[in-house]
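A short write-up of the structure that comes next.
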Amino acid sequence: MSATIPARDLRNHTAEVLRRVAAGEEIEVLKDNRPVARIVPLKRRRQWLPAAEVIGELVRLGPDTTNLGEELRETLTQTTDDVRW
């Protein structure tokens with residue numbers, strides 16, 4: 001169950017409410033004692049690794065008996081590592 005706060009408290013204590021949400025809490029905002037919004041934490045974003053780093057880790061793990069290394073080498077030409085964000 002999520003915590004509830006009046007809209008006035010959200011206005012007056014925004015930083016504290018956002019800290020609670022960042023810590024994983026869901027907060028429902030009330031206006032005139034009725035729920036009007038829910039503030040929820042964002043899902044964690046995937047962290048992408050450069051292809052060379054992934055290959056290096058696979059090499060460190062030992063011999064490839066699945067042919068995965070060869071498939072990855074073929075795929076390296078299709079990566080976006082050189083694209084600037």
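Placement of Cβ uses the backbone N, Cα and C atoms for every residue, glycine included.
Since the structure is predicted, the reported quantities are computational estimates derived from the model, not experimental observations.
Listed in Swiss-Prot:
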MUTAGEN   W48 to G or R  No effect. No longer neutralizes VapC4 in full-length antitoxin, decreased interaction with VapC4 (tested for G-48 only); when associated with A-64
MUTAGEN   V54 to E  No effect. No longer neutralizes VapC4 in full-length antitoxin; when associated with A-64
MUTAGEN   D64 to A  No effect. No longer neutralizes VapC4 in full-length VapB4; when associated with G-48; R-48 or E-54
MUTAGEN   T66 to A  No effect. No longer neutralizes VapC4 in full-length VapB4; when associated with low levels of G-48
MUTAGEN   L72 to V  No longer neutralizes VapC4 in full-length VapB4; when associated with low levels of G-48
MUTAGEN   Q78 to R  No effect. No longer neutralizes VapC4 in full-length VapB4; when associated with low levels of G-48
MUTAGEN   T80 to S  No effect. No longer neutralizes VapC4 in full-length VapB4; when associated with low levels of G-48
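Proximity of W48 (mutagenesis position) to non-local residues of its own chain (separation of 6 or more, Cβ distance below 8 Å) is seen for none.
Cβ neighbours of D64 (mutagenesis position) (same chain, under 8 Å, six or more residues apart in sequence): L58, E70. Counting only same-chain residues six or more apart in sequence, none has a Cβ lying under 8 angstroms from the Cβ of Q78 (mutagenesis position). The 10 Å shell around the Cβ of L72 (mutagenesis position) contains 15 further Cβ atoms across the protein chains shown. Rounded to a whole number, the distance between the Cα atoms of L72 (mutagenesis position) and T66 (mutagenesis position) is 11 Å.
Sequence-distant neighbours of V54 (mutagenesis position) (same chain, 6+ residues apart, CB-CB distance under 8 A): L72.
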